[in-house]
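Let me begin by presenting the structure, written as structure tokens, before commenting on it.
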Amino acid sequence: MNMKKATIAATAGIAVTAFAAPTIASASTVVVEAGDTLWGIAQSKGTTVDAIKKANNLTTDKIVPGQKLQVNNEVAAAEKTEKSVSATWLNVRSGAGVDNSIITSIKGGTKVTVETTESNGWHKITYNDGKTGFVNGKYLTDKAVSTPVAPTQEVKKETTTQQAAPAAETKTEVKQTTQATTPAPKVAETKETPVVDQNATTHAVKSGDTIWALSVKYGVSVQDIMSWNNLSSSSIYVGQKLAIKQTANTATPKAEVKTEAPAAEKQAAPVVKENTNTNTATTEKKETATQQQTAPKAPTEAAKPAPAPSTNTNANKTNTNTNTNTNTNNTNTNTPSKNTNTNSNTNTNTNSNTNANQGSSNNNSNSSASAIIAEAQKHLGKAYSWGGNGPTTFDCSGYTKYVFAKAGISLPRTSGAQYASTTRISESQAKPGDLVFFDYGSGISHVGIYVGNGQMINAQDNGVKYDNIHGSGWGKYLVGFGRV
């Protein structure tokens, strides 16, 4: 009798345990096809990217066609997960996506609690003792241990406690976090909202400022800021006033075009005619009557050569040499004036057109580079996916191809083909808008867009972001630069 009771009690206990346990996910195998992403698979299977990565021991979001993945059809019971920030600074937004406003930025290494995971891979987190917001899950590490979801009543108590907290406690929190977090919002916000201070003409350097950060904030290049302020290096100091007016960059090219090309075109024709006609008038006395029939035109035009020396003085060096050679030919030989005029005009026009075209080429090059950098910055924070062509997700060469296409420039699809299609340049020659290439050991395998000062924007495992081309993980794979 006692054995029966024990058996019944044990069976009942097992039944109760089964009904009380969290929902057990049923696993299925998915074979990756071309174009698949972890996020897309997670959506179709009703699970999360983190769950797939944990089930398959994945450390990145990279997957390849033919790869088999174990995928849970149902997400396990809700749980809170403690994670750490892997980025140097991480923007916290009011909603799940880069289109939402930035609340603040938190420093790398900060521990946060993941409350929920959205379908696009973003997490709702709790940080700084109860504050909430949304971050891109790619910038969080999975080192912390998961903890069960707290009961609803306890969550309400925590919220109430924060709202009714005494002023003294609030002041203490501010003092403890001010030094660590004050510079963060400036750097993070200026990367994505550069138009805020666009009308400013100068900037007083504050603690934590860098030339690169200021270039992003005001929408100008690092080279422009250094040029406008006669800086020979990127070192700046607190209190220093820097010129950051963007329109100053367009003044110089226009002045060069106006002073070189038009001046040569206006002065070329009069100089040749005056010199040639003077020689004709000198020799007509020695020629036959047949030649003198053309002389009546000479007195009218011969009165003009007097100002010629001052006119030639204002011309550029190329025109002065041309006129001297023409006069020598006319003195020594009786070369017809038509031939002399033809040769002089040809030389002068060639020089003028060359100068004008060079100025135009420089303007077009600067305009294209600015358009490329502006377009590249629009996609900061977007997710990486193998084979991604944009505009929501990218891989490295898909990103560069998309950005350049928006600027009206066509690139091949792969990083290797893009490398082959560019002109090789040295790092000292590289300018913002050039491409920078890397080789992991099997040929060109990564490409980014150079923005100057040793920085690039690229689509990598952690999404579209800025990276130091000589930094850890990049410098040893750097191949070089290419110009389209």
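The backbone N, Cα and C atoms fix where each Cβ goes, glycine too.
Every position carries its original residue.
Around the Cβ of CYS396 (active site, nucleophile), a 10 Å sphere holds 23 further Cβ atoms from the protein chains shown. Summarising the annotation, Swiss-Prot assigns active site, nucleophile to CYS396.
DSSP assigns HIS446 (active site, proton acceptor) to a strand segment in the three-state reduction. Within its own chain, HIS446 (active site, proton acceptor) has CYS396, SER415, PHE437, PHE438, ASP439, TYR440, ASN458, GLN460, TYR477 as residues 6 or more apart in sequence whose C-beta sits under 8 angstroms from its own. The active site, proton acceptor annotation in Swiss-Prot covers HIS446.
Each residue in the domain 'SH3b' (80-144) gets a DSSP state, and the totals come to 3 helix, 38 strand, 24 coil. The feature domain 'SH3b' is assigned by Swiss-Prot to 80-144, with sequence analysis given as support.
The feature domain 'LysM 2' is assigned by Swiss-Prot to 201-244. With DSSP classes pooled into helix, strand and coil, the tally for the domain 'LysM 2' (201-244) is 15 helix, 6 strand, 23 coil.
What Swiss-Prot notes for the natural variant SER94 to Thr is this: In strain: Mackaness. Its Cβ taken as reference, SER94 (variant position) is surrounded by 12 other Cβ atoms within 10 Å in the chains shown.
One entry in Swiss-Prot concerns the natural variant ALA167 to Val. Its note says: In strain: Mackaness.
Among the natural variants in Swiss-Prot is VAL196 to Ile, noted as: In strain: Mackaness.
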